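K.L.:
Below are the features I grabbed from Swiss-Prot:
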- CYS31 to Ala or Ser: No enzyme activity. Still binds iron (MUTAGEN)
- HIS86 to Ala: No enzyme activity and no iron bound (MUTAGEN)
- HIS86, HIS90, GLU114: Fe cation binding site (BINDING)
- HIS90 to Ala: No enzyme activity and no iron bound (MUTAGEN)
- CYS101 to Ser: 1% residual enzyme activity, and no iron bound (MUTAGEN)
- CYS101 to Ala: 10% residual activity (MUTAGEN)
- CYS104 to Ala or Ser: 10% residual activity (MUTAGEN)
- GLU114 to Ala: No enzyme activity and no iron bound (MUTAGEN)
- GLU114 to Asp: 1% residual enzyme activity and 4% of wild-type levels of iron bound (MUTAGEN)
Amino acid sequence: MPKPYVAINMAELKNEPKTFEMFASVGPKVCMVTARHPGFVGFQNHIQIGILPFGNRYGGAKMDMTKESSTVRVLQYTFWKDWKDHEEMHRQNWSYLFRLCYSCASQMIWGPWEPIYEIIYANMPINTEMTDFTAVVGKKFAEGKPLDIPVISQPYGKRVVAFAEHSVIPGKEKQFEDAIVRTLEMLKKAPGFLGAMVLKEIGVSGIGSMQFGAKGFHQVLENPGSLEPDPNNVMYSVPEAKNTPQQYIVHVEWANTDALMFGMGRVLLYPELRQVHDEVLDTLVYGPYIRILNPMMEGTFWREYLNEQ
C-alpha cells in the first residue's frame, strides 16, 4: 500500500476569540464533507503557537507567542490515497466547501494556500491515550512478543509539532533527503520524541487555494458568499504549480515545548548529530525555519493507514 499524500491548507487569521469559535464550528463540518470521498484517509489540524528561536538566530521569536501575536496561523493537514483524490473531492463538493470556507473570510489575513506533498520518510506511531497504554503492552505480553515500550503520543492538543521549512539547492535534493533522514533517526533517542516525517512538495492545489483566474477572482469579490465561483476556472494543475527550488517540510512531533526545544537543539549541541545535520544545512537555499504547532483537531486513523505499509 503506498504512503498517503498530504495537502496542507494554510491561512493566517485574526488572533481573537471569534476565530477559535469559527475553527471549532466550521472545522468539523469541513471534515465531514471531506470524508464523503473514499480516497480520504484522515486529518490533523493545527494552530501555530510559536517559533523556535534557534539560539538567537530569530531573537524576537518565542516558543509560545499566542498571547502577543495579532494573527494566528492555521495549518490543516488532510491525507489522501492519491493527490488526485484531493482535487476530485473539492470539485464534487465545491458548493459546500466554498460556502463553509467563505464564512470565515471576515477573519482572514492571508490565504488559503494549499501545497500538496508526498511522504518520503515516516516514523509516525499511532496516537494513544494513557488508558490505551496498558492494553497495548498487555496484548504484546499475552502474545509472547518482545515488550518494546511504545511511545505515548497523545492526541487532541496534548503534544507539539516542529514544522520545519526547507528550500533545497537544485541538484542537491538527494543529499538533503539522505542527510535529513539520518538526522531524524538520531533524534529518536531524544527525550519526548514522538515521531517524524519528511514531506516533499509536488505542487499546489489551485481549487484549495481559491485561485480561479480573472473571472473567478471577480466572482469571489462580488458575491455575498452564497454563490460559488466555477471551480473549472482554475488556471493550472497541481504539478504545474510545483515550486523551484524544491520545498520540503520536516514534521517532528514532541511531547511538549521543552522536549521540542532541547530535542531540536541537539543539532547544535550534540557533536555527532551536528555533523550530520551540517550536511543538511549545506544543501539549503532557505531554512530551516521552524514553526511550533499544536494539533487541536485530529482524525488519527491516517496513522493506521500509514502504518499498514
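Yeah, the Cβs are placed from backbone N, Cα and C, and that goes for glycine too.
Original residues only.
A quick note: this is a predicted structure, and the numbers were derived from the prediction, not measured.
Mind running through what each feature is packed against?
P.N.:
Around the Cβ of CYS31 (mutagenesis position), the same chain contributes PHE43, MET297, GLY299, each under 8 angstroms and 6 or more positions distant in sequence.
Cβ contacts within 10 Å of HIS86 (mutagenesis position), excluding its own Cβ and spanning all protein chains shown: 25.
HIS90 (mutagenesis position) has a Cβ environment of 22 other Cβ atoms inside 10 Å. Secondary structure from DSSP puts HIS90 (mutagenesis position) in a helix.
Residue density at CYS101 (mutagenesis position): 20 other Cβ atoms are found within 10 A of its Cβ, drawing on all protein chains shown.
Long-range Cβ neighbours of CYS104 (mutagenesis position) (same chain, at least 6 residues apart, Cβ-Cβ under 8 Å): LEU13, THR19, MET22, VAL26. In this structure, CYS104 (mutagenesis position) belongs to neither helix nor strand by DSSP; it is coil.
Under DSSP, GLU114 (mutagenesis position) is assigned to coil, being neither helix nor strand in the three-state scheme.
Cβ neighbour count for GLU114 (mutagenesis position) (all protein chains, 10 Å cutoff from its Cβ): 25.
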K.L.:
Rounded to a whole number, how many Å is the Cα of GLU114 (mutagenesis position) away from the Cα of HIS86 (mutagenesis position)?
P.N.:
11
